[in-house]
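One structure is given here, and the rest of the page talks about it.
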Amino acid sequence: IWLTALKFLGKHAAKHLAKQQLSKL
């Protein structure tokens, strides 16, 4: 359960960071 939760959070964080990087560019 923890692994799947971490994977989900990781994907969510990656998307959020990607959006921030795109907005900066």
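Cβ atoms are placed via backbone N, Cα and C, with glycine included.
For all the noted positions, this structure keeps the original residue and models no substitution.
The Cβ neighbour count for Phe8 (mutagenesis position), using a 10 Å radius over every protein chain in view, is 10. For the mutagenesis of Phe8 to His, Swiss-Prot gives this note: In A6; 13% increase in lepidopteran larvae mortality at day 1, and 74% at day 2; when associated with 24-K-L-25. The structure shown keeps the original residue.
Listed in sequence order, the same-chain residues six or more apart from Leu9 (mutagenesis position) with CB atoms under 8 A from its CB number zero; the list is none. Secondary structure from DSSP puts Leu9 (mutagenesis position) in a helix. One entry in Swiss-Prot concerns the mutagenesis experiment Leu9 to Ser. Its note says: In C6; 4% increase in lepidopteran larvae mortality at day 1, and 100% at day 2; when associated with 24-K-L-25.
Around Gly10 (mutagenesis position), a 10 Å sphere centred on its CB holds 10 further CB atoms from the protein chains shown. Under its mutagenesis entries, Swiss-Prot includes Gly10 to Gln with the note: In B9; no increase in lepidopteran larvae mortality at day 1, and 97% at day 2; when associated with H-20; S-21 and 24-K-L-25.
What Swiss-Prot notes for the published mutagenesis of Gln20 to His is this: In B9; no increase in lepidopteran larvae mortality at day 1, and 97% at day 2; when associated with Q-10; S-21 and 24-K-L-25. Listed in sequence order, there are no same-chain residues at least 6 apart in sequence whose CB falls under 8 Å from the CB of Gln20 (mutagenesis position). According to its DSSP assignment, Gln20 (mutagenesis position) is helical.
Gln21 (mutagenesis position) is surrounded by 9 other CB atoms, counting those within 10 A of its CB over all protein chains shown. According to Swiss-Prot, the mutagenesis experiment Gln21 to Ser carries this note: In B9; no increase in lepidopteran larvae mortality at day 1, and 97% at day 2; when associated with Q-10; H-20 and 24-K-L-25.
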### Message
Measuring Cα to Cα, how far is Gly10 (mutagenesis position) from Gln21 (mutagenesis position) in Å?
### Response
16
### Message
To the nearest Å, how far is the Cα of Phe8 (mutagenesis position) from the Cα of Gln21 (mutagenesis position)?
### Response
20
